[in-house]
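In what follows, a single structure is set out as structure tokens and then discussed.
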Amino acid sequence: MASGAPSFPFSRASGPEPPAEFAKLRATNPVSQVKLFDGSLAWLVTKHKDVCFVATSEKLSKVRTRQGFPELSASGKQAAKAKPTFVDMDPPEHMHQRSMVEPTFTPEAVKNLQPYIQRTVDDLLEQMKQKGCANGPVDLVKEFALPVPSYIIYTLLGVPFNDLEYLTQQNAIRTNGSSTAREASAANQELLDYLAILVEQRLVEPKDDIISKLCTEQVKPGNIDKSDAVQIAFLLLVAGNATMVNMIALGVATLAQHPDQLAQLKANPSLAPQFVEELCRYHTASALAIKRTAKEDVMIGDKLVRANEGIIASNQSANRDEEVFENPDEFNMNRKWPPQDPLGFGFGDHRCIAEHLAKAELTTVFSTLYQKFPDLKVAVPLGKINYTPLNRDVGIVDLPVIF
């Protein structure tokens, strides 16, 4: 392996812009080596076709305890020792556990949820309207972007309505770019403790929700332990939540930067699905999703990767691949899509389980927000938006708006 490899993760170029290194590597060295926090080396894959190969190759493993698996931080290395959930499993265990919760997230199930999603969005916008902005701008993240996905996933899990606000606060602490590691860790534990109590309750008194299903269909027959049910619930709760909060805020900021496309969406809210599709390509809010280790020697692009070497495939870089997307650095909700998929939700068997739910939520948000508040504006200069730190996933910490 090469010495003198650049340190990874890269920092973003500026607020919403992906790291400049990705474009350079796609052009000159699309499969190259990078140095991780502990001095170890891994292969970084930056082009769309190679990222898709990494996501689907059976010669690569998702199991974090395997030799060479690339962890990006000390806390990641620690987390890898915990009992895994399906996102960190290979076949056949992966599909076996994933199928326990998959029925909740099918297109059909999400369609049945649509009235609840719409009601949640409407209620939160109505609350914002009642508060008004006569006393100054309102933080769209706190009042809207955070509670929308939080309330929906909590309700699916079976959290009583009275606890939604408290749990949403805990979730905000663990995902907010400005919280300390200790605060985030304490909030994590609060959520795990809460879910453990809920699992105990649902074992005795099941209802119609994900945790009850796990208890009735999996824990009671002895297929999984109670601790597994808690970890699966926690995964579903946290995996996409910060990403969704960020995508809502990034969507509003992006429309403010593209007034012509905002005018289009206001005039025709049925364009929301294509806006969401482009949003998820342009701002790949979880930049480092696809990590593997080689089970055997394998060619990736033009490089030979040896057994037990780590691989990081950047779906964020793949979504800006010039060979796949025309003018990839332009935000264009009217773009003509190539046959290849954008990779905002990953690719292959490990593709995000809640993709249909996430798109339904985002589509509902952007088809409703500007109908309810046609005069909604970002209340700070666009160059002064408070983006997450440049070494974290792209997002917005708070977004003052007036309407």
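Note that Cβ sites are derived from N, Cα and C of the backbone, with glycine treated the same way.
Record features, source Swiss-Prot:
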{"type": "BINDING", "residues": "Cys352", "note": "heme binding site"}
{"type": "MUTAGEN", "residues": "Arg64 to Glu", "note": "Impairs interaction with NADH"}
{"type": "MUTAGEN", "residues": "Ser73 to Ala", "note": "Decreases the NADPH-dependent activity"}
{"type": "MUTAGEN", "residues": "Ser75 to Ala", "note": "Decreases the NADPH-dependent activity"}
{"type": "MUTAGEN", "residues": "Ser75 to Gly", "note": "Improves the NADPH-dependent activity"}
{"type": "MUTAGEN", "residues": "Gly76 to Ala", "note": "Decreases the NADPH-dependent activity"}
{"type": "MUTAGEN", "residues": "Arg174 to Glu", "note": "Impairs interaction with NADH"}
{"type": "MUTAGEN", "residues": "Ser286 to Val or Thr", "note": "Impairs catalytic activity"}
{"type": "MUTAGEN", "residues": "Asp393 to Val or Leu", "note": "Impairs catalytic activity"}
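When the alpha carbons of Arg174 (mutagenesis position) and Gly76 (mutagenesis position) are compared, the span between them is 15 angstrom. For Arg64 (mutagenesis position), the nearest neighbour among the recorded positions Ser73, Ser75, Gly76, Cys352, Asp393, judged by Cα separation, is Gly76. Each residue contributes its Cα atom, and for Cys352 (heme binding site) and Ser75 (mutagenesis position) these two points are 23 Å apart.
In three-state terms derived from DSSP, the residue listed as 'heme binding site' belongs to neither a helical nor a strand segment and is classed as coil. Separating the Cα atoms of Gly76 (mutagenesis position) and Asp393 (mutagenesis position) is a whole-number distance of 15 Å.
Long-range C-beta contacts of Ser73 (mutagenesis position), restricted to its own chain and to partners at least six residues apart, with a cutoff below 8 Å, comprise Phe37.
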